[in-house]
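Everything on this sheet refers to the single structure shown next.
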Amino acid sequence: MADAETFAFQAEINQLLSLIINTFYSNKEIFLRELISNSSDALDKIRFESLTDKSKLDGQPELFIHIIPDKTNNTLTIIDSGIGMTKADLVNNLGTIARSGTKEFMEALAAGADVSMIGQFGVGFYSAYLVADKVVVTTKHNDDEQYVWESQAGGSFTVTRDTSGETLGRGTKMVLYLKEDQLEYLEERRLKDLVKKHSEFISYPISLWIEKTIEKEISDDEEEEEKKDEEGKVEEVDEEKEKEEKKKKKIKEVSHEWDLVNKQKPIWMRKPEEINKEEYAAFYKSLSNDWEEHLAVKHFSVEGQLEFKAILFVPKRAPFDLFDTKKKPNNIKLYVRRVFIMDNCEDIIPEYLGFVKGIVDSEDLPLNISRETLQQNKILKVIRKNLVKKCLELFFEIAENKEDYNKFYEAFSKNLKLGIHEDSQNRTKIAELLRYHSTKSGDELTSLKDYVTRMKEGQNDIFYITGESKKAVENSPFLEKLKKKGIEVLYMVDAIDEYAIGQLKEFEGKKLVSATKEGLKLDETEDEKKKKEELKEKFEGLCKVIKDVLGDKVEKVIVSDRVVDSPCCLVTGEYGWTANMERIMKAQALRDSSMAGYMSSKKTMEINPENSIMDELRKRADADKNDKSVKDLVLLLFETALLTSGFSLDEPNTFGSRIHRMLKLGLSIDDDDAVEADAEMPPLEDDADAEGSKMEEVD
């Protein structure tokens with residue numbers, strides 16, 4: 001053999017290997033599923049390449065997976081005639097470059113996840129070390145020579161050019177040197193059971209090298225023939241007599257042969273009524289590398305001008321990289337007339353349905369279709385439209401069971417909201433699937449449909465409030481009047497709600513109205529209208545004083561009928577960002593700051609004329625417009641309103657200082673420290689006693 005090159009495992013991979021080797025896992029059997037799955041992927045790749053270039057299969061025309069148990073040497077060998085690996089592939093993929101999932105998988109394990117999740121994180125190969133203490137990989141790619149990779153997982157591995165003369169033609173051979181306590185994986189029955197359990201629906205023949213013992217009946221003279229020939233004796237006996245006396249004897253003859261294990265035809269070609277739950281679960285697990293069963297399944301065929309069959313699965317959990325934009329979606333496998341074409345076709349299903357797993361087998365697409373021509377293909381557009389329709393049907397079926405739908409919604413509500421934002425064609429349909437907490441729903445979630453059925457007489461709009469969390473919005477000043485009138489308000493506390501609601505303007509003819517934006521119209525009696533006009537007139541002077549103090553911090557100051565208990569609140573323009581949206585946009589590292597200029601709309605301060613603080617402030621302002629304490633109190637009220645209305649403070653230190661000085665006044669503490677006069681925050685008057693009584697008013 002040529003000289004071996006030694007490489008160190010990348011740190012994270014080394015950590016993962018030591019975790020796999022040194023931790024006890026009860027379900028080590030999943031290693032076989034992972035290795036067969038890798039072989040299947042390698043076969044998919046070469047088959048796809050061969051569609052446009054037949055010569056790619058010259059090295060080995062047959063596509064297969066072979067499993068060879070060797071009880072003499074305690075090894076288990078898995079051979080596939082897939083695409084193989086070049087030397088660079090061997091070095092990179094099996095050791096020196098950590099996949100994005102390596103770290104996540106270790107974190108998941110530490111959090112108590114099952115080792116059988118390994119395939120979902122793209123590191124399934126290393127599961128071989130669950131049962132083996134040494135692994136040797138021999139591989140041949142069409143573009144390179146044959147190489148051997150070897151490691152006992154002790155921090156390093158070697159790669160050598162294979163000069164043994166035993167050529168693969170093309171593909172990969174993995175030899176697992178099994179640990180002493182893992183020899184059960186050499187038993188024919190155990191291996192067959194595992195293939196049937198995990199890999200029954202792999203679309204390539206999986207054959208097991210089995211030992212067959214046949215009992216053969218032979219006569220004594222057949223057995224002794226050779227002996228007689230050697231001795232050279234010839235006896236002449238009566239033929240009839242010889243036949244009678246001839247004794248029969250049984251001997252065991254041992255032979256080896258390939259036994260095809262996965263004999264099932266593709267599950268999607270069978271009728272749904274013929275397939276039981278267990279078969280769907282087994283197919284889902286082999287398709288997705290998930291260790292859990294699916295939450296729901298949709299098996300259907302479309303016939304007519306266009307023909308295709310499909311099976312779609314909804315998982316129980318969201319994958320760790322659900323919204324990883326760098327990762328290409330590969331959850332829908334595309335087949336053409338039972339031939340696998342690709343599993344990362346971005347156009348087959350919209351991004352918001354990226355969590356749905358499954359297969360599509362088309363009768364109409366050309367076999368040699370490429371990713372480029374696929375994008376313009378009209379057939380694919382029709383398939384996509386049908387898949388979206390069937391996915392939504394499936395979600396409505398899940399919604400019939402409240403418990404299942406709660407699980408589904410917890411995992412995939414963001415996807416539905418992304419669908420509202422992106423899919424204008426199905427927006428109203430998806431809106432029916434949305435669920436929210438509300439002022440009347442308690443711990444339960446409510447649908448928009450249910451909200452509409454509970455609307456008060458004369459109520460024409462659906463009211464909602466956006467914010468950081470349910471806790472942050474449930475006592476918001478914006479809800480005071482609505483609650484008093486018994487009007488239900490939906491809590492939209494997911495960041496993506498802001499984007500979704502920007503697109504979903506109405507539901508069943510009812511306009512969606514934000515409780516935090518100006519222009520909130522509620523039904524009023526004649527008496528209420530009259531009283532409002534009187535208060536407006538009474539507080540006109542204070543509104544002007546507040547506007548003068550705050551300057552361009554607010555666009556206008558008006559008397560509010562929105563707040564009942566709080567002294568004031570800050571509302572945004574009808575078409576600008578809400579406070580919550582402003583918070584979200586500020587948090588985005590790559591935000592477009594020019595956009596913030598015109599989207600973060602001017603704030604309107606709405607004051608509550610029936611609040612005692614505001615009434616006292618009005619009296620002081622009317623008595624003396626230049627009262628310095630009025631300015632300080634207005635600034636303090638503005639800053640607290642910023643917080644209670646969901647905005648962030650631009651100058652938290654100034655706010656802190658203002659509060660501390662108010663506390664000192666309230667506690668009658670003299671502030672001897674020289675304080676510089678601040679135009680924004682003038683010092684309070686020296687009369688501590690008088691201010692103390694004022695402070696009681698503020699409290």
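Cβ coordinates come from backbone N, Cα and C, glycine included.
What you see is the original sequence, not a version with the noted changes.
According to Swiss-Prot, the feature ATP binding site maps to Glu34, Asn38, Asp80, Met85, Asn93, 99-101, 120-125, Thr172, Arg371, an assignment based on similarity to another entry. Proximity of Gly124 (ATP binding site) to non-local residues of its own chain (separation of 6 or more, Cβ distance below 8 Å) is seen for Glu34, Leu35, Ser37, Asn38, Ile118, Asn289, given in sequence order.
Around the Cβ of Ala11 (mutagenesis position), a 10 Å sphere holds 11 further Cβ atoms from the protein chains shown. Where Swiss-Prot documents Ala11 to Thr as a mutagenesis experiment, the accompanying text is: In hsp90.2-7; No effect on ATPase activity, dimerization and interaction with RAR1. Decreased interaction with SGT1B.
Look at Asp41 (mutagenesis position): DSSP puts it in a helix. For the mutagenesis experiment Asp41 to Asn, the note given by Swiss-Prot reads: In muse12; enhances snc1-mediated autoimmune phenotypes.
Here Asp80 (mutagenesis position) comes close to Ser39, Ser40, Ala42, Leu43, Phe64, Ile65, His66, Gly171, Thr172, Tyr204: these same-chain residues lie at least six apart in sequence, with C-beta atoms under 8 angstroms from its C-beta. Swiss-Prot gives this note for the published mutagenesis Asp80 to Asn: In hsp90.2-3/lra2-3; Loss of RPM1 function and accumulation. Loss of ATPase activity. Loss of dimerization. Loss of interaction with RAR1 and SGT1B.
Quoted from Swiss-Prot, the note on mutagenesis experiment Gly95 to Glu is: In hsp90.2-1/lra2-1; Loss of RPM1 function and accumulation. Loss of ATPase activity. Loss of dimerization. Loss of interaction with RAR1 and SGT1B. Using a 10 Å Cβ-Cβ cutoff, Gly95 (mutagenesis position) registers 23 neighbours.
The local packing around Ser100 (mutagenesis position), expressed as other Cβ atoms within 10 Å of its Cβ over all shown chains, amounts to 15. Here the residue is the original one, but Swiss-Prot notes a mutagenesis experiment at this spot, Ser100 to Phe: In hsp90.2-4/lra2-4; Loss of RPM1 function and accumulation. Loss of ATPase activity. Loss of dimerization. Normal interaction with RAR1. Loss of interaction with SGT1B.
Arg337 to Cys appears in Swiss-Prot as a published mutagenesis result, with the remark: In hsp90.2-6; Decreased dimerization. Loss of ATPase activity and interaction with RAR1 and SGT1B.
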Nearest recorded site to Ala11 (mutagenesis position) by CA-CA distance, among recorded positions Asp41, Asn93, Gly95, Ser100, Gln120: Gly95
Using Cα positions only, nearest of the binding-site residues to Ser100 (mutagenesis position) (Asn93, Gln120, Gly122): Gly122
Between Gly122 (ATP binding site) and Asp41 (mutagenesis position): CA-CA distance (Å): 12
Secondary-structure category, per DSSP, in which Ser100 (mutagenesis position) falls: coil
Mapped DSSP class for Gly122 (ATP binding site), helix or strand or coil: coil
